[in-house]
Amino acid sequence: MKKKVLAIALVTVFTGTGVAQAADVTAQAVATWSATAKKDTTSKLVVTPLGSLAFQYAEGIKGFNSQKGLFDVAIEGDSTATAFKLTSRLITNTLTQLDTSGSTLNVGVDYNGTAVEKTGDTVMIDTANGVLGGNLSPLANGYNASNRTTAQDGFTFSIISGTTNGTTAVTDYSTLPEGIWSGDVSVQFDATWTS
């Protein structure tokens with residue numbers, strides 16, 4: 001009898017040991033891609049963003065990452081043209097927090113070291129003045145061809161300023177409220193064929 005009691009006590013000790021273990025901890029995050037589809041091969045000028053932007057706050061630098069945003073430019077040639085100019089201008093760049101705080105972030109846009117501003121045009125190509133567009137140079141070479149010409153380049157996007165409530169500016173992004181900001185960054189492109 002003593003042996004049975006001792007055996008039952010030992011079994012109870014071994015089976016009860018696992019109960020004191022810590023519970024598993026799991027975390028989950030969701031990645032979201034914006035999705036639309038569009039085809040335009042007849043307009044004189046078509047600019048297509050080649051991706052979307054997603055800024056992440058990095059605690060170690062107390063700031064947001066910057067991103068290269070690629071785009072594709074297609075133009076229809078004009079055989080009577082003697083010069084071609086392509087410019088860009090920032091239209092919208094404010095992201096607003098998706099809660100009641102009213103917090104905003106402003107996105108800066110940079111093209112080859114030059115800020116793209118709302119107040120003026122940034123020259124990307126100007127064949128009359130010898131600005132041939134770097135990665136966009138196929139457009140500078142094909143603007144007077146009888147077919148369509150395409151080229152790809154990119155802007156650098158970064159968070160350049162923010163507010164905690166829509167009016168109070170922050171200099172330290174770590175003081176921003178937690179959450180998600182959303183909005184559009186729009187750049188207008190203007191092409192001019194001179195005959």
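Using the three backbone atoms N, Cα and C, a Cβ is placed for every residue, glycine included.
In Swiss-Prot, a published mutagenesis experiment is listed as TRP33 to Ala, annotated Mutant does not produce ECP and cannot form biofilms. Listed in Swiss-Prot is the mutagenesis experiment LYS68 to Glu, annotated as follows: Decreases ability to form biofilms. Swiss-Prot gives this note for the published mutagenesis ILE91 to Ala: Decreases ability to form biofilms; when associated with D-98. According to Swiss-Prot, the mutagenesis experiment LEU98 to Asp carries this note: Decreases ability to form biofilms; when associated with A-91. Among the sequence features in Swiss-Prot, the mutagenesis site ALA169 to Trp is noted as follows: Decreases ability to form biofilms.
Recorded features from Swiss-Prot, shown on the structure.
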{"residue": "LYS68", "record": "mutagenesis position", "Cβ contacts under 8 Å, 6 or more apart": "GLY154, PHE155, THR156, PHE157"}
{"residue": "ILE91", "record": "mutagenesis position", "Cβ contacts under 8 Å, 6 or more apart": "LYS118, SER186, VAL187, GLN188"}
{"residue": "LEU98", "record": "mutagenesis position", "Cβ contacts under 8 Å, 6 or more apart": "GLY179, ILE180, TRP181, SER182"}
{"residue": "ALA169", "record": "mutagenesis position", "Cβ contacts under 8 Å, 6 or more apart": "SER161, GLY162, THR163"}
